[in-house]
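First the structure, then my questions, so here it is.
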Amino acid sequence: MKEFDYDKLVTAIDRFSPSKLIGKGSHGYVYKALLHHQDVDETRQRVVAIKTPSSLSPSSPSSSSSSKSEQTKKLENEIDVMSSLPYHPHVLSFLGHAEKKLMVVEYMPNESLYQLLHVSTDPLPTWLKRIEIALQIASAVHFLHEHGIIHRDIKSENILFDSNWEAKLADFGLAVDFGGDKKIRPAPAGTIGYLDPCYTLPENLSMKTDVYSYGVVLLEIVSCRKAIDVSRSPASIVDWAVPLIKEGRIGEICGGGGGGSGVFRGMSLRLLRMAARCVSSDVESRPCFGEITAEIVACLAEPLKSLPLWMSVLRRVVKLKRRKKRLRETLTWPGQTCRVW
């Protein structure tokens, strides 16, 4: 993993200047920075994000020594987990660290899924784009599970977008390496509304814990409703959506984009039934991410069956051209190669 000079990173964010601050979390601050490095005969530049424990920032409220230690441990854990993973197009790319106090990751200019669905005044993404986002995140979590990592904090705020509006899973502060013989079981943690209600004891942690959280995100994507909305009754998206799914009232769930009608109705019903399985109180009945990704791929193909042959072919050609426009660009840092999509 690449190690950066601590002082150079601090200088790049103007010594934790508020003008460079782009995000705050419960355990850390995120700053935007422009880094330079010498590559053969030229100096290359890259915009990155630098994450710090909030205790390092002069503008952060004073906190106890135990709180500072907890923040530092979470960042160190995030660095350890992310540095152990190979590249995946829908997992935020780790670029390096400085003394395990500052973490450098790729910069994501288009904010989060939460912002897109619940805050932005721009039109919602199309129905198919929203389901494509759901597939991208499912593939990311499937990748993590194949490498023995349980994320433990899957939520719309931790799904970020790059310049091409490709979704990437971020924030590995609570992630656990569950691979091999490690089987680390920390105390339950996560975000209310996304946290698996069956995860009440350390020994209850499993890959299905992430499945529940993903199911909440999938309901959020389909309905455009928040995971917890105290202005509504019931406040929980799960308590609201699951009874409607069981009754087949999908038109009352799908938010924007025509997901509940026309050629998308069959797709919507399949997705919502799968979401209901993800958030089931019967942990063993929840699907694994291999099954989830396969089902979403099948759902995305469903509307094409209803189209005339020439439209299906045209759609595939257009999609192929769009993919070619997003050919991978390789950026080489000293000691590391990182592809940006």
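The backbone N, Cα and C atoms fix where each Cβ goes, and this holds for glycine too.
Found this in Swiss-Prot, in case it helps:
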DOMAIN    16-298  domain 'Protein kinase'
BINDING   ILE22, GLY23, LYS24, GLY25, SER26, HIS27, GLY28, TYR29, VAL30, LYS51  ATP binding site
VARIANT   ASP80 to Asn  In strain: cv. Bla-10, cv. Bl-0, cv. Can-0, cv. Cnt-1, cv. Cvi-0, cv. Di-G, cv. Ema-1, cv. Ka-0, cv. Kas-1, cv. Landsberg erecta, cv. Lip-0, cv. No-0, cv. Pa-1, cv. Petergof, cv. Sei-0, cv. Sorbo, cv. Tac-0 and cv. Tsu-0
VARIANT   TYR114 to His  In strain: cv. Bla-10, cv. Bl-0, cv. Cal-0, cv. Can-0, cv. Cnt-1, cv. Cvi-0, cv. Di-G, cv. Di-1, cv. Ema-1, cv. Ka-0, cv. Kas-1, cv. Landsberg erecta, cv. Lip-0, cv. No-0, cv. Pa-1, cv. Per-1, cv. Petergof, cv. Sei-0, cv. Sorbo, cv. Su-0, cv. Tac-0, cv. Tsu-0 and cv. Yo-0
VARIANT   THR126 to Ala  In strain: cv. Di-1
VARIANT   HIS142 to Asn  In strain: cv. Bl-0, cv. Cnt-1, cv. Ema-1, cv. Ka-0, cv. Kas-1, cv. No-0, cv. Sei-0 and cv. Tac-0
ACT_SITE  ASP153  active site, proton acceptor
VARIANT   ASP177 to Glu  In strain: cv. Bla-10, cv. Bl-0, cv. Can-0, cv. Cnt-1, cv. Cvi-0, cv. Di-G, cv. Ema-1, cv. Ka-0, cv. Kas-1, cv. Landsberg erecta, cv. No-0, cv. Pa-1, cv. Petergof, cv. Sei-0, cv. Sorbo, cv. Tac-0 and cv. Tsu-0
VARIANT   ILE237 to Met  In strain: cv. Sorbo
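For each listed feature, how buried is it and what is near it?
Under the three-state DSSP scheme, ILE22 (ATP binding site) falls in the strand class.
Take the CB of ASP80 (variant position) and look out to 10 A: across all protein chains shown you find 15 other CB atoms.
For TYR114 (variant position), the number of other Cβ atoms no farther than 10 Å from its own Cβ, over all displayed protein chains, is 19.
The Cβ neighbour count for THR126 (variant position), using a 10 Å radius over every protein chain in view, is 13.
When Cβ atoms from all protein chains are considered, those within 10 Å of HIS142 (variant position) total 21, not counting its own.
In sequence order, ASP171, GLY173, LEU174, ALA175, ALA189, GLY190, THR191, TYR194, SER213 are the residues of the chain that are 6 or more apart from ASP153 (active site, proton acceptor) and have a CB within less than 8 Å of its CB.
All chains included, 16 other C-beta atoms sit within 10 angstroms of the C-beta of ASP177 (variant position).
Taking Cβ-Cβ distances under 8 Å and a sequence separation of 6 or more, the neighbours of ILE237 (variant position) in its chain are GLY193, VAL216, LEU219, GLU220, SER223, ARG225, LYS226, ALA227, ILE228, ASP229. The DSSP secondary structure for ILE237 (variant position) is helix.
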Nearest to ILE22 (ATP binding site) by Cα distance: which of the variant positions ASP80, TYR114, THR126, HIS142, ASP177 is it?
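Result for ILE22 (ATP binding site): the nearest of the variant positions is TYR114.
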How many Å separate the Cα atoms of TYR114 (variant position) and VAL30 (ATP binding site)?
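Roughly 17 Å, rounded to the nearest whole number.
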Using HIS142 (variant position) as the reference point, find which of the recorded positions LYS24, GLY28, ASP80, THR126, ASP177 has the shortest Cα-to-Cα distance to it.
ASP177
Select one residue from ILE22, VAL30: among these binding-site residues, choose the one with the most other Cβ atoms within 10 Å of its Cβ.
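The residue with the densest Cβ neighbourhood is VAL30.
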What count of other C-beta atoms do you get within 10 angstroms of the C-beta of LYS24 (ATP binding site), across all chains shown?
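Here the count is 13.
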Please report the distance from the Cα of THR126 (variant position) to the Cα of ASP80 (variant position), rounded to the nearest angstrom.
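Distance (Cα to Cα, whole Å): 37 Å.
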